[in-house]
Amino acid sequence: MSMPDAMPLPGVGEELKQAKEIEDAEKYSFMATVTKAPKKQIQFADDMQEFTKFPTKTGRRSLSRSISQSSTDSYSSAASYTDSSDDEVSPREKQQTNSKGSSNFCVKNIKQAEFGRREIEIAEQDMSALISLRKRAQGEKPLAGAKIVGCTHITAQTAVLIETLCALGAQCRWSACNIYSTQNEVAAALAEAGVAVFAWKGESEDDFWWCIDRCVNMDGWQANMILDDGGDLTHWVYKKYPNVFKKIRGIVEESVTGVHRLYQLSKAGKLCVPAMNVNDSVTKQKFDNLYCCRESILDGLKRTTDVMFGGKQVVVCGYGEVGKGCCAALKALGAIVYITEIDPICALQACMDGFRVVKLNEVIRQVDVVITCTGNKNVVTREHLDRMKNSCIVCNMGHSNTEIDVTSLRTPELTWERVRSQVDHVIWPDGKRVVLLAEGRLLNLSCSTVPTFVLSITATTQALALIELYNAPEGRYKQDVYLLPKKMDEYVASLHLPSFDAHLTELTDDQAKYLGLNKNGPFKPNYYRY
């Protein structure tokens, strides 16, 4: 049974008809305007950046920026912080000054500073522990006289760390440890605030080393502390400016890759200053490496590939804290997860967590996603890549770009096709495609973001490590690699507990005596495995 047409109220029918005519006229007028607007063509780069050799001056153009903008850069573009010429001119060829007249920096666009400042302020809201440390120690200025040269990811979270170091009395010069992880607007905000920062998203390898060199090689300014992430800064100083180490009081290193390089130097007797291994501190291993990766692996994969995880077969290479975080997230969304491991202890942990431990060769033909988390080199070789199924996704959650043999894919018979920012299709002669993310570099910071609160824990640990090394009396630390004192780990954790309204139980005198502990800690021996 059909319903009768609705009857308009008396006197309203003609008004509705006129309103409809006006609405139609406006709609067609708008459509005509849209039709006349010229269509913008997406520009794809003809040549891929070759990272096996230093490019020429004309080869310094940002690869990622010439193709597509990151999620954060799109906001700044919409707010008219950038113009089309920014993608054509290398920051090294620009003459920029901040509002104070200083040009002691090199960033993508200093006009992005206002937007970057808002990003930093947002990050500060979830980094209350670092802000608390800044307020507690600001009067004492424990880093007064410190000249810190840093090479880390330059994000809103690390900007909070850098500005905390400055508030505690340090002078800082900074570069990026990854060519894709810099937030341009944040770098601009730091430059506007007076920090000598040399970094932008999409640097070439030549740019990367140039930025590090500008931080170290400065007339009238010599660093006495190093904060490194990956060991590239430390390597550059050893290679180019070994005399700088005469004034360096210590190195703080936060990544497994950089720590490995420090231990190699120590073993060879070439480590000439004390170094603090932040990566293996409890507050880095058990929080940043685990929880940060558990959340950011999914974010990075979703943003780049729109992949559905349920039912997908995924192999994760390495079951350390990073691997554990990745596997937990993938398993929770229904992925079928395999593990590769060299360590029988980690392998047994994987088995008891419900994962199959396999050799990569055994599953490489069937898996949909390959993730590396080892800190090693050539974990995924050209042979593995040749045997992968069509549309297999390959990415890295370790620090450096050595885990996947990307260099072996730069051959004439393979075609590279950039399909979106940080996503390349590598096409074999038979038409097979492998989806390579961030050119084998760190997925989460290259393609997405990471949880601010977790980074607050790591940043606070780094700040305390710098304070400890800088103020340590002569002789406390020798030319070796050290772990952060347990008491400092506990202090970092205690600063973050108020965010959860958590309240610690206090030992009685009798209980403390029974356990042989100080009531105020440390509560665990150095050999304790959390």
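Cβ atoms here come from the backbone N, Cα and C positions, even for glycine.
Don't expect the noted substitutions in this model, because it carries the original residues.
Since this is a predicted model, take the numbers as computed values, not measurements.
Per Swiss-Prot, substrate binding site is recorded for Thr155, Asp229, Glu254, Lys284, Asp288, and the stated evidence type is similarity to another entry. If you draw a 10 Å sphere around the CB of Asp288 (substrate binding site), it holds 26 other CB atoms from the protein chains shown.
Residues annotated as NAD(+) binding site in Swiss-Prot: Gly318, Tyr319, Gly320, Glu321, Val322, Glu341, Asn376, Met397, Gly398, His399. Around Gly398 (NAD(+) binding site), a 10 Å sphere centred on its CB holds 28 further CB atoms from the protein chains shown.
Listed in Swiss-Prot is the mutagenesis experiment Thr52 to Ala, annotated as follows: No effect on interaction with SLC4A4.
In Swiss-Prot, a mutagenesis experiment is listed as Ser62 to Ala, annotated with the note No effect on interaction with SLC4A4. No effect on interaction with FIP1L1.
According to Swiss-Prot, the mutagenesis experiment Thr72 to Ala carries the annotation: Highly decreases interaction with ITPR1. Slightly increases phosphorylation. No effect on interaction with SLC4A4. Highly decreases interaction with FIP1L1.
For the mutagenesis of Ser77 to Ala, Swiss-Prot gives this note: Highly decreases interaction with ITPR1. Slightly decreases phosphorylation. Strongly decreases interaction with SLC4A4. Abolishes interaction with FIP1L1. The structure shown keeps the original residue.
For the mutagenesis experiment Ser84 to Ala, the note given by Swiss-Prot reads: Slightly decreases interaction with ITPR1. No effect on phosphorylation. No effect on interaction with SLC4A4. Decreases interaction with FIP1L1.
In the three-state DSSP classification, Ser90 (mutagenesis position) falls within coil. Other Cβ atoms within 10 Å of the Cβ of Ser90 (mutagenesis position) number 21 in total over all chains. Mutagenesis annotation in Swiss-Prot: Ser90 to Ala, described as No effect on interaction with ITPR1. No effect on phosphorylation. No effect on interaction with SLC4A4. No effect on interaction with FIP1L1; the structure shown retains the original residue.
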Find, among the binding-site residues listed as Gly318, Gly320, the one whose Cβ has the highest number of other Cβ atoms within 10 Å in the structure shown. Gly318
Taking residues Thr155, Asp229, Glu254, Lys284, Asp288, which bind substrate in the record, the widest Cα spacing (Å, whole number): 18
Cβ-Cβ neighbours of Val322 (NAD(+) binding site) (radius 10 Å): 27
Sequence-distant neighbours of Thr155 (substrate binding site) in its chain (C-beta under 8 A, six or more apart): Ala123, Ser181, Thr182, Gln183, Val186, Leu445, Thr449, Val450, Leu455
Asp288 (substrate binding site) falls, by DSSP collapsed to helix, strand or coil, into helix
Who sits close to Asn376 (NAD(+) binding site): which same-chain residues at least 6 apart have their Cβ under 8 Å from its Cβ? Gly318, Gly398, Thr402, Glu403
